[in-house]
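Engineer: Annotation of the mutagenesis experiment PHE177 to Ala in Swiss-Prot: Impairs oligomerization of KLHDC2-ELOB-ELOC complex; when associated with A-182 and A-183. Impairs oligomerization of KLHDC2-ELOB-ELOC complex; when associated with K-182 and A-183. According to Swiss-Prot, the experimentally introduced change PHE182 to Lys is described as follows: Impairs oligomerization of KLHDC2-ELOB-ELOC complex; when associated with A-177 and A-183. Among the sequence features in Swiss-Prot, the mutagenesis site PHE182 to Ala is noted as follows: Impairs oligomerization of KLHDC2-ELOB-ELOC complex; when associated with A-177 and A-183. Listed in Swiss-Prot is the mutagenesis experiment TRP183 to Ala, annotated as follows: Impairs oligomerization of KLHDC2-ELOB-ELOC complex; when associated with A-177 and A-182. Impairs oligomerization of KLHDC2-ELOB-ELOC complex; when associated with A-177 and K-182. Record note (Swiss-Prot) on the mutagenesis of ARG236 to Glu: Abolished ability to recognize truncated SELENOK with a diglycine (Gly-Gly) at the C-terminus. Under the heading of mutagenesis, Swiss-Prot lists SER269 to Ala and annotates it as follows: Does not affect ability to recognize truncated SELENOK with a diglycine (Gly-Gly) at the C-terminus. According to Swiss-Prot, the mutagenesis experiment SER269 to Glu carries the following note: Abolishes oligomerization of KLHDC2-ELOB-ELOC complex. Where Swiss-Prot documents SER269 to Glu or Leu as a mutagenesis experiment, the accompanying text is: Abolished ability to recognize truncated SELENOK with a diglycine (Gly-Gly) at the C-terminus. Quoted from Swiss-Prot, the note on mutagenesis experiment ILE373 to Arg is: Impairs oligomerization of KLHDC2-ELOB-ELOC complex. According to Swiss-Prot, the experimentally introduced change SER406 to Gly is described as follows: Promotes oligomerization of KLHDC2-ELOB-ELOC complex. Abolishes the activity of CRL2(KLHDC2) complex to ubiquitinate SELENOK.
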Amino acid sequence: MADGNEDLRADDLPGPAFESYESMELACPAERSGHVAVSDGRHMFVWGGYKSNQVRGLYDFYLPREELWIYNMETGRWKKINTEGDVPPSMSGSCAVCVDRVLYLFGGHHSRGNTNKFYMLDSRSTDRVLQWERIDCQGIPPSSKDKLGVWVYKNKLIFFGGYGYLPEDKVLGTFEFDETSFWNSSHPRGWNDHVHILDTETFTWSQPITTGKAPSPRAAHACATVGNRGFVFGGRYRDARMNDLHYLNLDTWEWNELIPQGICPVGRSWHSLTPVSSDHLFLFGGFTTDKQPLSDAWTYCISKNEWIQFNHPYTEKPRLWHTACASDEGEVIVFGGCANNLLVHHRAAHSNEILIFSVQPKSLVRLSLEAVICFKEMLANSWNCLPKHLLHSVNQRFGSNNTSGS
């Protein structure tokens, strides 16, 4: 469960309400780290991860695999949905994306080791219960691994790096064994710099022939897609947690290393990197080489090639192996993760808290809705004059008691 050996919205109508599914509305999901979270811009879907066993103390356990938690980014409400079908095993360190409201899940680490299985779940389904489907893809798959990254471009999912088993088939790229894994596992593992493409129309795996200087093998790094560039920052390789920044041109498959001007974030793994505009990435948290959890946030300006430290109110809330998703309202929603040294298992402080970072100016609609809510007593008699979809938004917000980050 560690970072090596520790290791535009489619329209202006309301999105799917998920009210028709068999569900259970609770306050929030359990605390966790190593989970996945993806977004359709209005909802954040959370699956998997693990937490400490509160009864036995020294043991970690994976969260229930059937549970899919959906966070409404507008109202701040959580909903739990119990999924069915080819449900993936409970895992940590998996890699997930959401494309056109379809969730794709690859890799991870479960109770029997690493996996390279691929799953999908269509959140647009009209069935009463959301169904997982395991896809038997064509071509040579990536090796079994966790803590890898992914870029989404056109009809392709492009996976990079990770920590796991030696590939069984010949692949392009470098694999470096972790010597310490020979002592504590019958299946030694290591880091890699492999690039694998999955075509989501044919479900076929392939590898591109890349040019330029590739990044070193790594795991627990962070990836983000902007245009035709797949960015990767940091991650762990052997005993170092790095702060290098690279991008892969997803048309030409050429690697480029970026040397930003001025100050840069310290090296880290288990951090998040989120695209927030066509020119900016948002970096938060992580874990340093000297095993310190981080609470700093940065924005990277692509056109200026520079990092800028981002001021925020959560400096006393470090997070590592958390998740971060961008909303349609210019916010980054951070969920879960660990607040201290994750490697001291019996003391790991896993979180289930939401941290909200406003990284873009709020829209006029959002500002107007907040004003209506602020002066609700004064304006209540005029609510029926609002368009139906805005009235729906106001009513939903009144039903929420989650004001974190506002």
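Using N, Cα and C of the backbone, Cβ positions are placed for all residues, glycine too.
So, quick note: what you're seeing has the original residues, none of the substitutions.
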Engineer: Find the shortest Cα-Cα separation between TRP183 (mutagenesis position) and the mutagenesis positions PHE177, ARG236, SER269, ILE373, and name the residue that gives it.
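Structural biologist: Of all the candidates listed, PHE177 is nearest in space.
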Engineer: For SER269 (mutagenesis position) and ARG236 (mutagenesis position), what Cα-Cα distance in Å is obtained after rounding to a whole number?
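Structural biologist: Here the two Cα atoms lie 6 Å apart.
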Engineer: Which whole-number value in Å describes the distance between the Cα atoms of ARG236 (mutagenesis position) and PHE177 (mutagenesis position)?
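Structural biologist: Cα-Cα, rounded: 13 Å.
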Engineer: What is the Cβ neighbour count of PHE177 (mutagenesis position) at a 10 Å cut-off, with all protein chains included?
Structural biologist: 12
Engineer: Among the mutagenesis positions PHE182, TRP183, ARG236, SER269, which residue has the fewest other Cβ atoms within 10 Å of its own Cβ?
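Structural biologist: Each of the mutagenesis positions PHE182, TRP183, ARG236, SER269 was scored; lowest Cβ tally within 10 Å is TRP183.
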Engineer: Among all the protein chains here, how many other CB atoms are within 10 A of the CB of ILE373 (mutagenesis position)?
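Structural biologist: I count 13 other Cβ atoms within 10 Å of it.
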Engineer: Can you tell me whether DSSP puts PHE182 (mutagenesis position) in helix, strand or coil?
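Structural biologist: SS state of PHE182 (mutagenesis position) = helix.
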Engineer: Under DSSP, is PHE177 (mutagenesis position) part of a helix or a strand, or is it coil?
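Structural biologist: PHE177 (mutagenesis position) sits in a strand per DSSP.
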Engineer: Looking only at DSSP and grouping its letters into three states, which state does ILE373 (mutagenesis position) belong to?
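Structural biologist: Going by the DSSP assignment, ILE373 (mutagenesis position) falls within a helical segment, counted as helix.
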